[in-house]
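**Student:** Can you keep this structure in mind? I'll have questions shortly.
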Amino acid sequence: MALNGAEVDDFSWEPPTEAETKVLQARRERQDRISRLMGDYLLRGYRMLGETCADCGTILLQDKQRKIYCVACQELDSDVDKDNPALNAQAALSQAREHQLASASELPLGSRPAPQPPVPRPEHCEGAAAGLKAAQGPPAPAVPPNTDVMACTQTALLQKLTWASAELGSSTSLETSIQLCGLIRACAEALRSLQQLQH
């Protein structure tokens, strides 16, 4: 399959760095805690809604008095979490940028590779969402983005978004629903970043 003239080498897979692995592990542990808490609330009579929290993307619950409840925002998140790169994508991106700047300053000018935006890795839904979040980092390209690549990427993201939305509608698994919500949010954020690049 031709990729609009792009080299296949441009899309080669690289294993996650130690920092990325720690971030993924922390996210996995956080999702597990959210799932356990949601299970406890469901056993207490709470209902799972077909909506997600606008702040964190977690599936919302409703108690018998019809009060809306977000397990992640109201039980897990705190001010400390906002600075934790394992729980906050912005903090993780900032830490990754600091690490890249520190490693780039150690290299002599002649041996410094040209900066390339990270490419999302096809992984489990949660990993794919994390890869998409990492791919939307703010470094502006030195040249205008290739419109063919942008269009191809936008089409792929829209297809993935449509697929995830359809799957979410038919999903009966709490864990799958949580992961699909994360994927939908990551696709939407990536599409927003693409639109910003085009303007």
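The chain as shown is numbered from 1 upward.
For all residues, glycine too, the Cβ spot is worked out from N, Cα and C.
At each noted position, the model has the original residue.
A quick note: this is a predicted structure, and the numbers were derived from the prediction, not measured.
As listed in Swiss-Prot for this protein:
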type    : residues           : note
BINDING : C53, C56, C70, C73 : Zn(2+) binding site
MUTAGEN : L180 to A          : Ubiquitous intracellular location; when associated with A-183; A-184; A-191; A-194 and A-197
MUTAGEN : L183 to A          : Ubiquitous intracellular location; when associated with A-180; A-184; A-191; A-194 and A-197
MUTAGEN : I184 to A          : Ubiquitous intracellular location; when associated with A-180; A-183; A-191; A-194 and A-197
MUTAGEN : L191 to A          : Ubiquitous intracellular location; when associated with A-180; A-183; A-184; A-194 and A-197
MUTAGEN : L194 to A          : Ubiquitous intracellular location; when associated with A-180; A-183; A-184; A-191 and A-197
MUTAGEN : L197 to A          : Ubiquitous intracellular location; when associated with A-180; A-183; A-184; A-191 and A-194
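Situate these features within the shown structure.
**Tutor:** Under a cutoff of 8 A between CB atoms, and with a sequence separation of 6+ in the same chain, the neighbours of C53 (Zn(2+) binding site) are I59, L60, C70, A72, C73.
Reduced to three states, the DSSP call for L180 (mutagenesis position) is helix.
Contacts of I184 (mutagenesis position) defined by a Cβ separation under 8 A and a same-chain sequence distance of 6+ are given as L161, A164, S165, L168, in order along the sequence.
L191 (mutagenesis position) carries a helical DSSP state (H, G or I).
Listed in sequence order, the residues of the same chain lying 6 or more apart from L194 (mutagenesis position) and placing their CB within less than 8 Å of its CB are M150, T153, Q154, L157.
Neighbours of L197 (mutagenesis position), defined as other CB atoms within 10 A of its CB across all chains, total 14.
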**Student:** Between L191 (mutagenesis position) and L180 (mutagenesis position), what is the CA-CA distance rounded to a whole number of Å?
**Tutor:** 16
**Student:** Can you tell which of L183, L191 has the least company, meaning the fewest other C-beta atoms within 10 angstroms of its C-beta, among these mutagenesis positions?
**Tutor:** L191
**Student:** Give me the count of other Cβ atoms within 10 A of the Cβ belonging to C56 (Zn(2+) binding site).
**Tutor:** 17
**Student:** Fewest neighbouring Cβ atoms within 10 Å: which of the recorded positions C70, C73, L180?
**Tutor:** C73
**Student:** Please report the three-state DSSP label of C73 (Zn(2+) binding site).
**Tutor:** helix
**Student:** Rounded to a whole number, how many Å is the Cα of L183 (mutagenesis position) away from the Cα of C56 (Zn(2+) binding site)?
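**Tutor:** Cα of L183 (mutagenesis position) to Cα of C56 (Zn(2+) binding site) measures 12 Å after rounding.
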